[in-house]
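Here the structure comes first, spelled out in structure tokens, and everything after it is commentary.
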Amino acid sequence: MEDPRRRTTAPRAKKPSAKRAPTQPSRTRAHAESCGPQRGARSRRAERDGDTTEKPRAPGPRVHPARATELTKDAQPSAMDAAGATARPAVRVPQQQAILDPELPAVREPQPPADPEARKVVRGPSHRRGARSTGQPRAPRGSRKEPDKLKKVLDKLRLKRKDISEAAETVNKVVERLLRRMQKRESEFKGVEQLNTGSYYEHVKISAPNEFDVMFKLEVPRIELQEYYETGAFYLVKFKRIPRGNPLSHFLEGEVLSATKMLSKFRKIIKEEVKEIKDIDVSVEKEKPGSPAVTLLIRNPEEISVDIILALESKGSWPISTKEGLPIQGWLGTKVRTNLRREPFYLVPKNAKDGNSFQGETWRLSFSHTEKYILNNHGIEKTCCESSGAKCCRKECLKLMKYLLEQLKKEFQELDAFCSYHVKTAIFHMWTQDPQDSQWDPRNLSSCFDKLLAFFLECLRTEKLDHYFIPKFNLFSQELIDRKSKEFLSKKIEYERNNGFPIFDKL
């Protein structure tokens with residue numbers, strides 16, 4: 001007697017009988033990009049299992065599991081076997097459920113998978129560099145289990161417009177007053193001009209508008225740079241010709257312009273001018289060894305920190321150490337790179353470390369103005385993140401990574417050597433490596449953030465993070481940060497990554 005279940009579905013059978021045999025779960029998803037499914041994976045599985053998108057249209061899987069063998073056996077490769085072709089998907093539904101639902105790995109595999117390919121389903125793209133060779137647990141469990149958590153963190157980190165305007169208004173009053181008074185008084189800094197830099201002006205500030213960076217730039221014509229011990233980043237500054245009456249001659253140590261002397265006088269003038277400000281509660285913070293900034297503390301009533309950085313502006317060619325830096329040709333374009341390198345470069349009084357002390361005559365190259373341009377024009381498409389263009393999650397990943405490091409530093413003094421510039425440098429390299437806007441789709445925020453974590457962990461493991469503008473200057477060298485600190489940070493990031501970022505719950 002013909003099975004009545006087969007008669008009810010006979011009019012819809014058009015699939016070839018070659019699709020009958022059930023298959024094992026496909027591993028094509030293991031090779032998918034972390035920012036979206038791989039398009040080829042579905043079509044290859046369809047050749048063996050039938051089009052999985054048709055499964056919901058088939059009759060409900062009412063066949064008892066005990067009937068699976070009987071139905072498969074009854075089905076014959078015949079042109080009239082229409083009913084058998086439609087009944088068979090019900091036999092395979094339990095297997096397909098494990099394949100199609102990435103949220104149920106425990107159903108498919110109660111133990112950690114022995115096949116290394118299978119693990120890639122939850123940890124990101126297989127071709128990325130990262131902490132894969134560290135022996136640490138691999139799966140970005142936080143990103144996988146709580147995809148909305150990162151978005152909630154970003155919402156809390158978003159600055160309120162009211163707070164921004166109030167803080168910016170107060171800072172601008174203080175900075176403009178200092179700038180005017182310095183330009184009016186007869187001193188070596190009469191020609192200074194303002195240049196806004198830092199995370200606030202790059203629109204990547206997090207939590208609260210309580211930190212600002214402002215450059216007071218001073219043009220110095222016809223200077224000659226002497227690289228300090230082949231660092232590529234630190235230089236001795238000399239004048240090719242010192243005009244008679246040049247006020248900067250007061251800061252010379254022989255032929256070399258002393259960064260320490262110049263910063264000391266700059267600091268003295270700012271302290272004098274701050275004392276004249278009566279309507280705002282502002283003071284000058286104690287000097288920090290090796291810091292190029294004069295830090296102001298404004299109470300508004302909340303405390304606002306303002307770093308005023310003296311910078312020498314040179315309109316000459318960029319130093320030879322930067323020739324291979326700024327590798328944006330395949331991302332923002334060769335023309336943009338050429339134009340950026342035609343802009344002036346800057347030197348700040350950040351001294352090179354010499355053992356346990358600092359070399360007081362040295363200056364360090366600064367590219368804050370170029371970094372600001374990149375962050376505000378980060379898309380391969382000119383309209384990226386504009387009101388009329390598609391959005392990306394580049395800056396969101398940067399904010400999350402900055403916040404993660406910031407919170408870890410608050411808890412562990414072993415991380416004092418690390419700073420947000422390390423995060424910024426790492427993500428510049430990631431944007432260069434993955435230049436397409438589609439690779440930073442906001443819908444894939446968790447996997448994009450995990451890519452950044454993996455890259456940063458690999459930099460810590462290999463102790464190598466090249467300066468984005470000066471490739472031979474390694475920001476993670478043993479001379480700058482000891483190995484123990486890098487291993488400590490790596491373990492803390494791995495813990496957060498594999499446990500759903502519990503540190504974010506403290507926000």
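Glycine is no exception: its Cβ is also placed from the backbone N, Cα and C atoms.
Annotated features, as they stand in Swiss-Prot:
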type: MUTAGEN; residues: K156 to Q; note: Mimics lactylation; knockin mice show higher mortality following HSV-1 infection
type: BINDING; residues: T197, D307, R364, L365, S366, F367, S368, H369, T370, E371; note: GTP binding site
type: MUTAGEN; residues: G198 to A; note: Abolishes stimulation of interferon production; when associated with A-199
type: MUTAGEN; residues: S199 to A; note: Abolishes stimulation of interferon production; when associated with A-199
type: BINDING; residues: S199, E371, K402, S420, Y421, H422, V423, K424; note: ATP binding site
type: BINDING; residues: E211, D213, D307; note: Mg(2+) binding site
type: MUTAGEN; residues: D213 to A; note: Abolishes ability to promote type-I interferon production
type: BINDING; residues: D213, G290, D307, K350, R364, L365, S366; note: 2',3'-cGAMP binding site
type: MUTAGEN; residues: R222 to E; note: Impaired tethering to chromatin, leading to constitutive activation in the absence of DNA
type: MUTAGEN; residues: K238 to E; note: Does not affect interaction with nucleosomes
type: MUTAGEN; residues: R241 to E; note: Abolished tethering to chromatin, leading to strong constitutive activation in the absence of DNA
type: MUTAGEN; residues: R244 to E; note: Slightly decreased tethering to chromatin. Does not affect interaction with nucleosomes
type: MUTAGEN; residues: K323 to E; note: Slightly decreased interaction with nucleosomes
type: MUTAGEN; residues: K335 to R; note: Abolished ubiquitination by TRIM56, leading to impaired homodimerization and activation. Does not affect sumoylation. Strongly reduced sumoylation; when associated with R-372 and R-382
type: MUTAGEN; residues: K335 to E; note: Decreased DNA-binding and subsequent activation. Does not affect nuclear localization and tethering to chromatin
type: MUTAGEN; residues: R342 to E; note: Strongly decreased interaction with nucleosomes
type: MUTAGEN; residues: K350 to R; note: Does not affect ubiquitination by TRIM56
type: MUTAGEN; residues: K491 to R; note: Abolished monomethylation, promoting interaction with PARP1
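Annotated features, which come from Swiss-Prot, shown on the structure.
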| residue | record | Cβ contacts under 8 Å, 6 or more apart |
| --- | --- | --- |
| R222 | mutagenesis position | F239, K240, R241 |
| K323 | mutagenesis position | none |
| K350 | mutagenesis position | F234, A259, G290, S291, P292, T362, W363, R364, S366 |
| T370 | GTP binding site | L326, L340, E343, F469 |
| K424 | ATP binding site | E371, L398 |
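Cα of L365 (2',3'-cGAMP binding site) to Cα of Y421 (ATP binding site): a distance of 14 Å. Under DSSP, Y421 (ATP binding site) is assigned to a helix (H, G or I) in the three-state scheme.
According to DSSP, D307 (Mg(2+) binding site) sits within a strand segment. Spread of the 2',3'-cGAMP binding residues is 17 Å (greatest Cα-Cα distance among D213, G290, D307, K350, R364, L365, S366). Separating the Cα atoms of K491 (mutagenesis position) and S420 (ATP binding site) is a whole-number distance of 18 Å. In terms of C-alpha distance, the listed recorded positions K156, K335, R342, Y421, V423 place Y421 closest to D307 (Mg(2+) binding site). Ranking the binding-site residues G290, H422 by other CB atoms within 10 A of the CB puts G290 at the bottom. Here the recorded positions are K238, R244, K402, and the one ringed by the most other CB atoms within 10 angstroms is K402.
Taking the C-alpha positions, the distance from R244 (mutagenesis position) to S368 (GTP binding site) comes to 32 Å. The shortest Cα-Cα distance from K402 (ATP binding site) to any of the recorded positions (K156, D213, S368) is found for K156. Note on proximity: among D213, S368, S420, the recorded positions of the record, the Cα nearest R342 (mutagenesis position) is that of S368. You'll find the Cα of S368 (GTP binding site) roughly 11 Å from the Cα of Y421 (ATP binding site). In the structure shown, the C-beta of R364 has more C-beta neighbours within 10 angstroms than that of any other entry among the recorded positions K156, R241, R342, R364, K491. When Cβ atoms from all protein chains are considered, those within 10 Å of K335 (mutagenesis position) total 9, not counting its own.
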